[in-house]
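What Swiss-Prot records for this protein:
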{"type": "DOMAIN", "residues": "4-216", "note": "domain 'N-acetyltransferase'"}
{"type": "MUTAGEN", "residues": "GLU29 to Ala", "note": "Reduces catalytic activity"}
{"type": "MUTAGEN", "residues": "PRO30 to Ala", "note": "Reduces catalytic activity"}
{"type": "MUTAGEN", "residues": "ARG138 to Ala", "note": "Reduces catalytic activity"}
{"type": "MUTAGEN", "residues": "SER171 to Ala", "note": "Loss of catalytic activity"}
{"type": "MUTAGEN", "residues": "HIS206 to Ala", "note": "Loss of catalytic activity"}
Amino acid sequence: MSAITIRAMTIGDYEEVEAFLAVHFFKQEPLMLIPQEDPKQSEVSSAEAELHRSLIPQDLSLVAVDGERIVGVVLAGELVPEDLEREYQEAEQKEITCLLDKIHKFLAGIERQANIFKHYGVERALYLYMLGVDVSIRRQRVGTRLVEATIELGRQRGFPVVTSTCSNQNSKRLMTALNMECILTKDYADYKDEHGEIVLRASEPHTSASVVAIRL
């Protein structure tokens, strides 16, 4: 029986969560490993860190802990239809200065196109924004347990749908194994700049992103 337990994330976890994600998410996520002309473009912006902090007070984010040590993280928050259009417009209008800007622009586009609200006929959803697991305990079902706990939390809080956008094949495989439906998949190669150059040159097999969801 695993000693790893799952509990609600608190604002007191914030600093440790950010340190954890720096190692176990941003240095592992295939999209973040795409080489950039300037290595500084791969750094995580303060705006991204502030987004993480802003989600915690919603009491929808979780941590997996082994004793006192965080070994897994889910950042999640409520999503409403207006968010899709607002985030898309913000991403379209924002000057791209780093790799995360490029990623956010692509993902905002696919989420707007998938439109899980229209797909399911609902007005709110629990959005699983980020899933990270300690690299030393991969394949011990910690990620699966975190997603299962997020789905159960969504059910308890009265959300009609839980959704996420999988940026790599590992997360897509994990979530579809939990009966999450794949609403839309788009290849990164379809995202090109004004010169026709591919913006996100992702490596196999992580060459597409997928919006997944489950009705509760």
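Glycine is no exception: its Cβ is also placed from the backbone N, Cα and C atoms.
No noted substitution is present; original residues retained.
It should be emphasised that the depicted structure is a prediction, and the values quoted were computed from it without experimental measurement.
Ranking the mutagenesis positions ARG138, SER171, HIS206 by the distance of their Cα atoms from the Cα of PRO30 (mutagenesis position) places HIS206 first. Rounded to a whole number, the distance between the Cα atoms of SER171 (mutagenesis position) and GLU29 (mutagenesis position) is 10 Å.
Listed in sequence order, LEU131, GLY143, SER164 are the same-chain residues six or more apart from SER171 (mutagenesis position) with CB atoms under 8 A from its CB.
Counting in whole angstrom, ARG138 (mutagenesis position) lies 18 from HIS206 (mutagenesis position) by their C-alpha atoms. Summed and averaged per residue, pLDDT over the domain 'N-acetyltransferase' (4-216) gives 93.
Of the listed mutagenesis positions, namely ARG138, HIS206, the sparsest Cβ surroundings within 10 Å are found at ARG138. According to DSSP, ARG138 (mutagenesis position) is assigned to coil rather than to any helix or strand. Using a 10 Å radius centred on the Cβ of PRO30 (mutagenesis position) and all shown protein chains, the other Cβ atoms total 18.
Within 10 Å of the C-beta of GLU29 (mutagenesis position) we count 19 further C-beta atoms, all protein chains included.
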